[in-house]
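What Swiss-Prot records for this protein:
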- Ser3 to Leu: In Nv1-15 (VARIANT)
- Lys5 to Asn: In Nv1-17 and in Nv1-18 (VARIANT)
- Val9 to Ala: In Nv1-5, Nv8/Nv19 and Nv1-15 (VARIANT)
- Leu13 to Val: In Nv1-15 (VARIANT)
- Cys19 to Ser: In Nv1-2, Nv1-13 (VARIANT)
- Asp29 to Thr: In Nv1-13 (VARIANT)
- Phe33 to Tyr: In Nv1-4, Nv8/Nv19 (VARIANT)
- Ala43 to Val: In Nv1-18 (VARIANT)
- Ile78 to Val: In Nv1-13 (VARIANT)
Amino acid sequence: MASFKIVIVCLALLVAVACARRRDMMSDDELDFHLSKRGIPCACDSDGPDIRSASLSGIVWMGSCPSGWKKCKSYYSIVADCCNQ
């Protein structure tokens, strides 16, 4: 059992080292642009009540909306908000 734990710890360290590779840093504006383009679309209240015909003008942000964005859904969620610029 002890050798199994050692193997698990070694694998965890290997994954941690592999994930800790150097990444290029982006400015906040560039990061916001890239995140907004890769985000999950959501329907704002202004898009209408029917989700099938809505234009999905919002983007789902985890946590809360970043600066320059506003919450566009009337309901409250702890996990994510539907935001648009």
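The backbone N, Cα and C atoms fix where each Cβ goes, and this holds for glycine too.
Distribution of Swiss-Prot features across the structure.
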residue	record	DSSP (3 states)
Ser3	variant position	helix
Val9	variant position	helix
Ala43	variant position	coil
Ile78	variant position	coil
Among Ala43, Ile78, the variant positions in question, whose Cβ has the most other Cβ atoms within 10 Å in this structure?
Ala43
Please report the distance from the Cα of Ser3 (variant position) to the Cα of Val9 (variant position), rounded to the nearest angstrom.
10
Using Ala43 (variant position) as the reference point, find which of the variant positions Lys5, Val9, Leu13 has the shortest Cα-to-Cα distance to it.
Leu13
Between Leu13 (variant position) and Lys5 (variant position), how many Å separate their Cα atoms?
12
Cα of Lys5 (variant position) to Cα of Ile78 (variant position): how many Å, rounded?
36
How many Å separate the Cα atoms of Val9 (variant position) and Ile78 (variant position)?
34
